[in-house]
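Per Swiss-Prot, [4Fe-4S] cluster binding site is recorded for Cys197, Cys204, Cys207, Cys213, and the stated evidence type is similarity to another entry. Under the heading domain 'HhH', Swiss-Prot lists 105-133. While the structure shown retains the original residue, Swiss-Prot records the mutagenesis experiment Arg47 to Ala with this note: 15-fold lower activity. Among the mutagenesis results in Swiss-Prot, Tyr126 to Ser has the note: Almost no activity. The residue drawn here is the original one. Quoting Swiss-Prot on the mutagenesis of Tyr126 to Phe: 60-fold lower activity. Listed in Swiss-Prot as a mutagenesis experiment, Asp144 to Ala is described as follows: 15-fold lower activity. Quoting Swiss-Prot on the mutagenesis of Asp144 to Asn: No activity. Under mutagenesis, Swiss-Prot gives Asn146 to Glu or His with this note: Almost no activity.
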Amino acid sequence: MDDATNKKRKVFVSTILTFWNTDRRDFPWRHTRDPYVILITEILLRRTTAGHVKKIYDKFFVKYKCFEDILKTPKSEIAKDIKEIGLSNQRAEQLKELARVVINDYGGRVPRNRKAILDLPGVGKYTCAAVMCLAFGKKAAMVDANFVRVINRYFGGSYENLNYNHKALWELAETLVPGGKCRDFNLGLMDFSAIICAPRKPKCEKCGMSKLCSYYEKCST
């Protein structure tokens, strides 16, 4: 890795960590390391907004304190409880199946092994990384569409048009996650992508790394 590339990566990580420390958003699920709560919340957050999930969060976890509570509750009742966030029947079915497998195969506790988590029904690479990082403190890149967009824009070049499943993008993402700061970095990048490097009308003038950003350079010429 040449000096310029190394500097660009260091500035990226430093900017994201600084943003987390100064401008992060606050959601109730960020105040827990409970693997059950984190895993279920990730299911609830899919294809909806954090704002919608926030509205049902407290009530949901008061009623459903563990996988056993989900499994013993009729699907129709769960769907009714999460109706506000959308796709309620589909989510309720996913939650029931997930609860069944975790109870039958792991005694009702989320496994700590990455492969075991990935093998759970409805769990993909992002959700697995979220559980590994946010619940178990393991180094893992939480790569989603927002993560991809920021990498595409900032690093540009051979990374400019890489899609979510491209191996090179995941390899870069994993190298960016700083040891001991996995949670801060992943959540910081999530917030940065929502507030600064938004899909439309990014606030480049407020970005701490715009001088090294390929997207900003292209837009400025």
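Cβ coordinates are placed from backbone N, Cα and C, and glycine is handled just like the others.
Original residues only: the substitutions mentioned are not part of this model.
It should be emphasised that the depicted structure is a prediction, and the values quoted were computed from it without experimental measurement.
All features noted in Swiss-Prot, drawn onto the structure.
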residue: Arg47; record: mutagenesis position; DSSP (3 states): coil
residue: Tyr126; record: mutagenesis position; DSSP (3 states): helix
residue: Asp144; record: mutagenesis position; DSSP (3 states): coil
residue: Cys197; record: [4Fe-4S] cluster binding site; DSSP (3 states): coil
residue: Cys204; record: [4Fe-4S] cluster binding site; DSSP (3 states): helix
residue: Cys213; record: [4Fe-4S] cluster binding site; DSSP (3 states): coil
In the domain 'HhH' (105-133), how many residues does DSSP assign to helix, to strand and to coil? 16 helix, 0 strand, 13 coil
The one of Cys197, Cys204, Cys207, Cys213 whose CB sees the fewest other CB atoms within 10 Å, among these binding-site residues: Cys204
Can you tell which of the binding-site residues Cys197, Cys204, Cys207, Cys213 lies nearest to Tyr126 (mutagenesis position) in space, using Cα positions? Cys197
Fill in the CA-CA distance, Asn146 (mutagenesis position) to Cys207 ([4Fe-4S] cluster binding site), as an integer in Å. 16
Could you name the residues, excluding Cys197, Cys204, Cys207, Cys213, of the same chain that surround the [4Fe-4S] cluster site, i.e. Cβ within 8 Å of the Cβ centre of those residues, in sequence order? Arg153, Tyr154, Ile196, Pro202, Lys203, Met209, Ser210, Tyr215, Tyr216
Looking at the mutagenesis positions Arg47, Asp144, which sits with the largest number of other Cβ atoms within 10 Å of its Cβ? Asp144
To what whole number does the mean pLDDT across the domain 'HhH' (105-133) round? 97
